[in-house]
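Chemist: Pasting a structure below so you can have a look.
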Amino acid sequence: MHRHILILFLFGCLSADQRLSSTSISSMNGFSTTRKCEHITIPMCKNLDYNQTVFPNLLGHTTQSEAGPAIAQFNPLIKVKCSEDIRLFLCTVYAPVCTVLEKPIQPCRELCLSAKNGCESLMKKFGFQWPDQLDCNKFPVTDLCVGKNSSESSNSKNYRSSNDVTFGVSTIANEVVLSPKKCPHHMHTTSGSHFSLPLLSGRLPECSLTCEADNQVPMMFDGRVRRILRIWTAAWSVACFVCSLFTLVTFLVDLSRFAYPVRPILYLAFCYLAISTVYMIGVVGEDGFACGTYGSTPTTLVTQGGENVGCSALAVVHYFFFMSSCAWWLVLCLAWFLAANLKWGAESIAALSPYFHAMCWGVPAVLSVTVLVTNSVDGDVFTGICSVGNLNPSALVYFFFTPIVVSLALGAVLLVCGIWSMIRIRSYIKLQHADVERNISKLEKLMLRIGAFAIMYSLPTAMNAAIMWYQAVNMPAWLEGWLHHRCVRLQDRELFGFTYPVDDCPMDPKVAAPEIIVFLLKYVSQLVVGITCAIWVVSSKTLSSYHKAYLALSSRSPTVPAHVDQVNMR
């Protein structure tokens, strides 16, 4: 709040300063030659790569005492570090570098644009525009000028990386939009505006990640590790598919046995049957869905947006059924709560089933449409599927992480209340005299099964949410670090088509790449619940249900009439 007040005060001062400044950048041709260098005394401009300035400056201020209050108005922008170059840019305007040249050296247009791109969006939030007196078109492009300061950039990058890891705000928002020219030629896309890469320095539009695995400078994992991830996912998806199918068949064989409050497990199993099918299709399809050719070169890039119909279909199915599983988990906890705390019967809970279905299928459908409209679909090069938020931290947090956490939290509250009620019922039964041990034993078994299933669902789902948050916060740093190493390697500059100098390469945030165990746990946590559902239905009653179903089918088989047998014997 205090920061916002400071920024509002800054912008009010800026408006007044624009009216007071009558000397433009272009009027410096009449710059006086009777001048001398003086030591910088303006606090904001101390400890830069230069310590001597000259006046009048580029805005017409004749002394440092006059320029000091004017540049001090920008202190809030410096403090929030909206741009890595804002401090250097302002100082080269208000306290220009003193040299042996006749005129003071102006800041380069690139330096101005870097400062403007970082801070203009913040100014617009408060209803102000970038000051006309600092119009970047007034500054030179190729003449002698002050460019980016590498040490300043490094310090600012380190600050931004630390801020992102701590709070996850700048990483997830990524409001700064970089120039598309920063994207290497072989990663540049021509298929639409929905392609972009989230970097620590901002969002890089019209750009996508290469799909090819590389062992020299891998994007997180090399080819060998990617194969391990693909095999790992295939094994767990097959196991999840088999167990989910077994659960579905078990329910359908004797549906009356699984009334509410346990009926939602049927729909949970159906959701994970669909999720496992998506992963198996991704394994079989290799990179046909997650990757494609979207630029002017034959380089395969990660699919983003809804252009690839197959990719979009996989992503929607994966997202829809994952959100439905979260909703059915919440309904399962609610049904247990109604049965244990409010003493509702199975018929009373079943009467609410139309509302349960409307919520569990309707809300995910709305979210799935939103995902498509916002182009939040992209490919996962490690599994071959398409899903939400692999290269989009905002989508991963808003569409995946948040619903999972909300459903887990609400479900946990309902579950704890239900279990507490069962504990009270157990204490009450102990006071009875008829068949006490038998009743207590049945209740304890039910409590044990409910608690075990809740743990086997909650732990993997919570782990999945934690890994998603970890991925969303660190993905911009991983991408920027990978792009930095590609940019500075001479053999990669030509291979990828970097068109700007090495000095302009992205800074290395020095964030360690994730361990393979993180992504192994990510994929298993999305599939293991399907196996958990099968554990719930495994019992002696299940064997009895299958035996009865077999006998029922056998009794329907056609029998040979007796007189036909007699004829054949003759």
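Along the chain as shown, the residues are counted starting at 1.
A Cβ is built for glycine as well, from the same backbone N, Cα and C atoms used for every other residue.
Pasting the feature list from Swiss-Prot:
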DOMAIN    32-148  domain 'FZ'
MUTAGEN   K343 to R  Abolishes sequestration in endosomes by plr-1; when associated with R-430; R-442; R-445; R-541 and R548
MUTAGEN   K430 to R  Abolishes sequestration in endosomes by plr-1; when associated with R-343; R-442; R-445; R-541 and R548
MUTAGEN   K445 to R  Abolishes sequestration in endosomes by plr-1; when associated with R-343; R-430; R-442; R-541 and R548
MUTAGEN   K548 to R  Abolishes sequestration in endosomes by plr-1; when associated with R-343; R-430; R-442; R-445 and R541
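Walk me through the surroundings of each of these features.
Modeler: In the domain 'FZ' (32-148), helix, strand and coil residues by DSSP number 50 helix, 10 strand, 57 coil.
For K343 (mutagenesis position), applying a Cβ distance below 8 Å and a minimum sequence separation of six or more within one chain yields no residues.
Around K445 (mutagenesis position), taking its Cβ as the centre, 10 other Cβ atoms fall within 10 Å, counting all chains. According to its DSSP assignment, K445 (mutagenesis position) is helical.
The Cβ of K548 (mutagenesis position) has 12 neighbouring Cβ atoms from other residues within 10 Å, across all protein chains displayed. Under the three-state DSSP scheme, K548 (mutagenesis position) falls in the helix class.
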Chemist: Could you measure between K445 (mutagenesis position) and K548 (mutagenesis position) for me? Cα positions, answer in whole angstrom.
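Modeler: Cα-Cα distance, K445 (mutagenesis position) to K548 (mutagenesis position): 25 Å.
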Chemist: Note the mean pLDDT of the domain 'FZ' (32-148), expressed as a whole number.
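Modeler: Averaged over the domain 'FZ' (32-148), the predicted model reaches a pLDDT of 83.
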